[in-house]
Amino acid sequence: MGLHFSVLASGSTGNMLYVGTDEKKLLVDAGLSGKATEALFKQAELNINDVSGILVTHEHSDHIKGLGVLARKYDLPVYANEKTWNAMEHLIGNIPTDQKFIFSVGDVKTFGDIEVESFGVSHDAAEPMFYAFHNNNRKLALITDTGYVSDRMKGVIKGANAFVFESNHDVEMLRMGRYPWSIKRRILSDVGHVCNEDAALAMADVITDETKHIYLAHLSLDNNMKELARMSVSQVLEEKGFGVGEAFEIHDTDPKMPTKIQYV
């Protein structure tokens, strides 16, 4: 079994990604309660006791809600950059010092046979960052919670065999929706979230012949729909000359249901 993953949950109510190999299993974020997380692991037919560490992207509650509980219950080391630690420590409760580790932006760390590269994104958090996972010339890239995708970010994630990529909102749905203008402005800003079309334009710059799977992630429950996101992204990519459904597959994610285990 090579590098594989499951998007356990994705959306504004909670985010978690499982990444593993035969040798090592990791969790990125813990945005649901401990009980909900355990239920998702069972649903995905994964064993939470196999997880050997949690990587944190940033301190927003939909990414750390269950972090303290899981770290304490399963004696898991937690990795985050210094600014994120400072921002979230009062939110997650006490975690023993020997379980707290610094993973700085731009660093590369090795966990068993998985090499993990972190990179900064543009979001209204202390120092948000996401990850690219490498194993035996296979690569998985995770990028959500960013207002735009810069050339620097693209440089890290380009050529991944699989992407978990933010496709947060449809701009028209957001503009016409019930959110107050202050929240709309925040989502549309450079430190907010990427819309369907902008996500697709960024994808067009990082997809290569090696890319086989794209998972559309962090969809807004109020300002997007799975079918709309998939259609919008597919349309832009097809206009750019990509063979959606032939060269690679586009997949949905869900806030309450894990995706099937996908090998990279």
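Placement of Cβ uses the backbone N, Cα and C atoms for every residue, glycine included.
Original residues only.
Per Swiss-Prot, the features are:
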- Gly11 to Thr: Moderately increases mutation frequency (MUTAGEN)
- Gly14 to Thr: Moderately increases mutation frequency (MUTAGEN)
- Asn15 to Ala: Moderately increases mutation frequency (MUTAGEN)
- Asp29 to Asn: Significantly increases mutation frequency (MUTAGEN)
- Gly31 to Thr: Significantly increases mutation frequency (MUTAGEN)
- Thr57 to Ala: Significantly increases mutation frequency (MUTAGEN)
- His58, His60: divalent metal cation 1 binding site (BINDING)
- Asp62, His63, Asp145: divalent metal cation 2 binding site (BINDING)
- His123 to Ala: Significantly increases mutation frequency. Abolishes nuclease activity toward nicked-circular dsDNA (MUTAGEN)
Would you list, in sequence order, the binding-site residues among His58, Asp62, His63 whose CA lies within 10 Å of the CA of Asn15 (mutagenesis position)?
Asp62, His63
For Gly14 (mutagenesis position), just count the other CB atoms lying within 10 A of its CB, please.
24
Please name which of the mutagenesis positions listed here, Gly11, Gly14, Asp29, Gly31, is nearest in space to His58 (divalent metal cation 1 binding site), Cα against Cα.
Asp29
What is the separation, in Å, between the Cα atoms of Gly11 (mutagenesis position) and Asp62 (divalent metal cation 2 binding site)?
8
How big is the gap, in Å, between the Cα of Asp62 (divalent metal cation 2 binding site) and that of Gly14 (mutagenesis position), rounded to a whole number?
4
Please classify the secondary structure at Asp29 (mutagenesis position) using three-state DSSP.
coil
Which entry in the list of mutagenesis positions, Gly11, Gly31, has its Cβ near the fewest other Cβ atoms, using 10 Å as the limit?
Gly11
Given the recorded positions Gly14, His63, His123, Asp145, tell me which ones have a C-alpha lying within 10 Å of the C-alpha of Thr57 (mutagenesis position).
His63, Asp145
DSSP-derived class (H/G/I helix, E/B strand, else coil) of Asp62 (divalent metal cation 2 binding site):
helix
At a 10 Å cut-off from the C-beta of Asp145 (divalent metal cation 2 binding site), count the other C-beta atoms across all protein chains.
27
Rank aside, I only need the closest one: which of the recorded positions Gly31, His60, Asp145 has its C-alpha nearest to that of Gly14 (mutagenesis position)?
Gly31
Quick one: what's DSSP say for Gly14 (mutagenesis position), helix, strand or coil?
coil
Neighbours of Asp62, His63, Asp145 excl. site residues, C-beta within 8 Å of centre, divalent metal cation 2:
Ser12, Asn15, Asp29, Gly31, Thr57, His58, His60, Ser61, Ile64, Thr144, His218
